[in-house]
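Features of the protein shown, as given by Swiss-Prot:
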{"type": "BINDING", "residues": "His17, Gly21, Lys25, Arg265", "note": "1D-myo-inositol 1,4,5,6-tetrakisphosphate binding site"}
{"type": "ACT_SITE", "residues": "His135", "note": "active site"}
{"type": "BINDING", "residues": "Asp170, His172, Asp259", "note": "Zn(2+) binding site"}
{"type": "MUTAGEN", "residues": "Ser424 to Ala", "note": "Deacetylase-dead mutant. No effect on its interaction with BMAL1, CRY1 and FBXL3 or its ability to regulate the circadian clock"}
Amino acid sequence: MAKTVAYFYDPDVGNFHYGAGHPMKPHRLALTHSLVLHYGLYKKMIVFKPYQASQHDMCRFHSEDYIDFLQRVSPTNMQGFTKSLNAFNVGDDCPVFPGLFEFCSRYTGASLQGATQLNNKICDIAINWAGGLHHAKKFEASGFCYVNDIVIGILELLKYHPRVLYIDIDIHHGDGVQEAFYLTDRVMTVSFHKYGNYFFPGTGDMYEVGAESGRYYCLNVPLRDGIDDQSYKHLFQPVISQVVDFYQPTCIVLQCGADSLGCDRLGCFNLSIRGHGECVEYVKSFNIPLLVLGGGGYTVRNVARCWTYETSLLVEEAISEELPYSEYFEYFAPDFTLHPDVSTRIENQNSRQYLDQIRQTIFENLKMLNHAPSVQIHDVPADLLTYDRTDEADAEERGPEENYSRPEAPNEFYDGDHDNDKESDVEI
């Protein structure tokens, strides 16, 4: 039975710019939406122009001082904020750029609205490719992330859902989400990521399992360089199957960071777009309400391909291998296909023995779980949001240029030899 899918897209979210040479490119969201539009996938979803999160919404997780700082700081006044910039870890990886707070408000509002719609059973699946910024902490920015829309979305889901499962397939450990829910059994966090050799953020060892009420409700799958589709699937499907069976979540949040693909500028895995998509399809197969978010992904053309393909899987619509013509068509040269070869020469350092050892440790930890912990009945606060559906029936009639504008920064896609990549001095 086909699911009702809600899709959140803000036409301005792709126009923000972290700065020259910065690997995080919000422009990838405009490319993704353009493909979703030109493949006709929007016809299979309810399309919303999302709510913009307020300071109050953000302070459901973050400290007031930190959010107040994000709202006030700008490139023109940042000299007066030296102490705060250091205190809140804003600077190199997380620069101050024009419209910073507005950018956070837009991607966070979409995740929050997605959670509210799932709570109110308006949809079965909610998609916000602009969200998934999993490194942000209560008191500080981290790893290109300022406001943790995932934590804020999960807090909204917890008003109605006794147990929320969070799954993270970004190449980086979902440290901000893990930290937020480390002491509770209401949220189980499961992160598959590269671990070791000082890889950012340096957390996510198998032995980080949660504490107090949350002991064993935190699960980490530390992987080595070069993991391919087959090895990843060998771990992902049995682990997620067991977790769902033991924990019995009433809602799932899936962070789909695309930096776990081969050929990512900051990544060292070897997943194909199909292999990445298979994880999304597998999570969908449990038929549990699902909030799907973006995350990392720094080879822009492949991020757009990946999230478009995953949108097609979520709406159960087969799409052609040849990309439809769009105003961004030249970005997808030379092949102009949905599934180019993204494999690299990086050797798969995840031996069968290593993967089996991880599996065994994880399954032993899962046996320690209290099956499906229950929650006392409580009063549910009123929803923070009232919102209007964007009637997208006229999307075909509008010219593509009316749907999104190109970013002002000419170097948004590639900055040449000075661009930061994995050899650079910016630690990712």
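Positions of Cβ are set from backbone N, Cα and C atoms, glycine also.
Original residues throughout; no substitutions modelled.
This view paints the features noted in Swiss-Prot onto the structure.
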residue : record                                                 : DSSP class
His17   : 1D-myo-inositol 1,4,5,6-tetrakisphosphate binding site : coil
Lys25   : 1D-myo-inositol 1,4,5,6-tetrakisphosphate binding site : coil
His135  : active site                                            : coil
Asp170  : Zn(2+) binding site                                    : coil
Asp259  : Zn(2+) binding site                                    : helix
Arg265  : 1D-myo-inositol 1,4,5,6-tetrakisphosphate binding site : coil
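For the recorded positions His135, Asp170, His172, a Cα-Cα cutoff of 10 angstroms around Arg265 (1D-myo-inositol 1,4,5,6-tetrakisphosphate binding site) retains nothing.
Using a 10 angstroms CA-CA radius around the residue listed as 'active site', the binding-site residues that qualify from His17, Gly21, Lys25, Asp170, His172, Asp259 are His172. Of Asp170, His172, Asp259, all annotated as binding-site residues, the residue with the shortest Cα distance to His17 (1D-myo-inositol 1,4,5,6-tetrakisphosphate binding site) is Asp259. Separating the Cα atoms of Asp170 (Zn(2+) binding site) and Gly21 (1D-myo-inositol 1,4,5,6-tetrakisphosphate binding site) is a whole-number distance of 22 Å. Within 8 A of the CB centroid of the Zn(2+) site residues Asp170, His172, Asp259, the other residues of that chain are Ile171, His193, Gly257, Ser260, Leu266, Gly267, Gly295, Gly296, Gly297. A sphere of 10 angstroms centred on the C-beta of Asp170 (Zn(2+) binding site) encloses 26 other C-beta atoms. The maximum pairwise C-alpha distance among His17, Gly21, Lys25, Arg265, the residues recorded as binding 1D-myo-inositol 1,4,5,6-tetrakisphosphate, is 18 Å. Least packed by the Cβ count within 10 Å, out of the recorded positions His17, Lys25, His135, His172, is His17. Once Cβ contacts within 10 Å are tallied over all protein chains shown, the binding-site residues Gly21, Asp259, Arg265 are led by Asp259.
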